[in-house]
Amino acid sequence: MSQDDTPRVLSIQSHVVHGYVGNKSAVFPLQVLGFEVDSINTVQFSTHTAYKHIKGYVLNNDQMKELVEGLVLNEVDYYTHFLTGYSRSPDSLREIAKIIKQLREKNPNLIYVCDPVMGDNGKMYVPEEILPVYRDVLVPLADILTPNQFEAELITGIPMKDLDGALRVIQRLHDMGVKTVVLSSTDLGDEENMIGLASTGGSCYKIPIPKVEATFTGTGDLFAALFLAWSHLTGNDVKLALEKTIATLQSIVVDTYQTARASHLTGKIPPRFTELRLVQNKTVIEDPKIKLKAVKIN
């Protein structure tokens with residue numbers, strides 16, 4: 001049992017030496033918001049994969065099992081939350097499913113937040129064999145699921161061309177056993193805004209997310225971590241958690257874009273200038289100012 005009431009998270013996802021994706025995007029905000037975070041890195045790369053040269057290595061299953069075994073043997077395997085993101089192999093996802101069940105033996109009330117990282121904008125960047133493992137093994141174990149539009153469509157097999165399609169996708173995910181479904185970003189035809197959606201207990205909320213004309217990496221990882229945090233801190237008030245998450249994310253993205261554009265007035269901005277400015281926005285993470293309100297749609 002934990003020695004105090006501090007929430008404790010085990011986060012299993014990617015790691016980069018430079019920049020902010022995976023655990024580098026998730027751990028700092030969670031710590032700033034008062035969570036103890038232990039992290040296991042499914043990959044360790046020098047940078048994220050939008051850079052020209054990729055160096056690093058992948059954690060294999062035996063190594064992951066050994067790390068978890070050490071936590072168990074030393075009796076430091078009590079967690080309130082479990083967060084997963086990018087993983088490159090179906091076997092590693094199956095191992096993660098075993099870890100979830102193991103952690104729930106220690107804490108039956110463990111909250112599992114699953115970010116089913118598979119791709120974006122119609123393109124997969126993990127092996128196709130990962131999809132059925134997410135769909136059939138991990139998603140049914142999740143308390144909170146935070147896919148983007150493409151990932152939600154892959155998992156359910158339902159296209160999402162409008163709000164009705166999005167609601168069908170959400171209901172299908174609920175039917176698969178997920179208590180809280182959060183679509184981190186959907187493009188439903190609005191030229192100016194993406195739409196964020198959150199649904200739990202028969203209530204669904206939507207919130208506009210103004211588009212920023214640049215490509216950022218690590219925003220989904222940050223979204224999942226923030227939603228985990230604010231769900232806990234608001235007593236599972238999904239509307240407020242969504243508003244706080246979007247307020248934080250949008251402030252960081254806009255600040256990152258404006259800073260990058262100041263040194264690149266025209267053309268595409270190189271990846272090293274669009275790394276999320278998390279440290280510079282520590283106060284935003286601690287106390288986000290809500291400017292965009294979520295609206296109940298059913």
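The backbone N, Cα and C atoms fix where each Cβ goes, and this holds for glycine too.
Under the three-state DSSP scheme, T47 (mutagenesis position) falls in the coil class. As annotated by Swiss-Prot, pyridoxal binding site applies to S14, T47.
The number of other Cβ atoms within 10 Å of the Cβ belonging to G220 (pyridoxal 5'-phosphate binding site), over all protein chains shown, comes to 25. DSSP assigns G220 (pyridoxal 5'-phosphate binding site) to a helical segment in the three-state reduction. Taken from Swiss-Prot, the feature pyridoxal 5'-phosphate binding site covers T47, Y125, G220, D221.
Non-local contacts of E213 (ATP binding site) by the CB criterion (under 8 A, 6+ apart in sequence, same chain) comprise Y257. For D115, N148, Q149, F150, E151, S184, S185, V212, E213, A214, T219, the entry in Swiss-Prot reads ATP binding site.
In sequence order, N148, F150, E151, G220 constitute the residues six or more apart from D120 (Mg(2+) binding site) in its chain with CB-CB distances below 8 Å. The Mg(2+) binding site feature in Swiss-Prot is assigned to D120; the stated evidence is similarity to another entry.
Swiss-Prot gives this note for the published mutagenesis T47 to N: 60% decrease in specific activity and about 2-fold reduction in affinity for pyridoxal (PL) substrate and ATP compared to wild-type. All protein chains shown were included, and the count of other CB atoms within 10 Å of the CB of T47 (mutagenesis position) stands at 20.
Listed in Swiss-Prot as a mutagenesis experiment, I54 to F is described as follows: 46% decrease in specific activity and about 2-fold reduction in affinity for pyridoxal (PL) substrate and ATP compared to wild-type. DSSP assigns I54 (mutagenesis position) to coil, not to a helix or a strand. Counted within 10 Å of its Cβ, the other Cβ atoms near I54 (mutagenesis position) come to 13, all protein chains included.
Among the mutagenesis experiments that Swiss-Prot reports, R88 to I is described with the note: 62% decrease in specific activity and about 2-fold reduction in affinity for pyridoxal (PL) substrate and ATP compared to wild-type. Around R88 (mutagenesis position), a 10 Å sphere centred on its CB holds 17 further CB atoms from the protein chains shown.
Of all the Cβ atoms in the protein chains shown, 9 others lie within 10 Å of the Cβ of N121 (mutagenesis position). Following the DSSP three-state reduction, the secondary structure of N121 (mutagenesis position) is coil. Here the residue is the original one, while Swiss-Prot reports the published mutagenesis N121 to E with the comment No effect in catalytic activity.
Cβ-based neighbour count (10 Å, all protein chains) for W230 (mutagenesis position) stands at 22. Recorded in Swiss-Prot as a mutagenesis result, W230 to E carries the remark: Loss of catalytic activity. Misfolding of the protein.
Comparing D221 (pyridoxal 5'-phosphate binding site) with R88 (mutagenesis position), their Cα atoms are 15 Å apart once rounded.
Of all the binding-site residues in the record (S14, D115, Q149, S185), the one with the smallest CA separation from R88 (mutagenesis position) is S14. Whole-number maximum of the Cα to Cα distances across the pyridoxal 5'-phosphate-binding residues T47, Y125, G220, D221: 17 angstrom.
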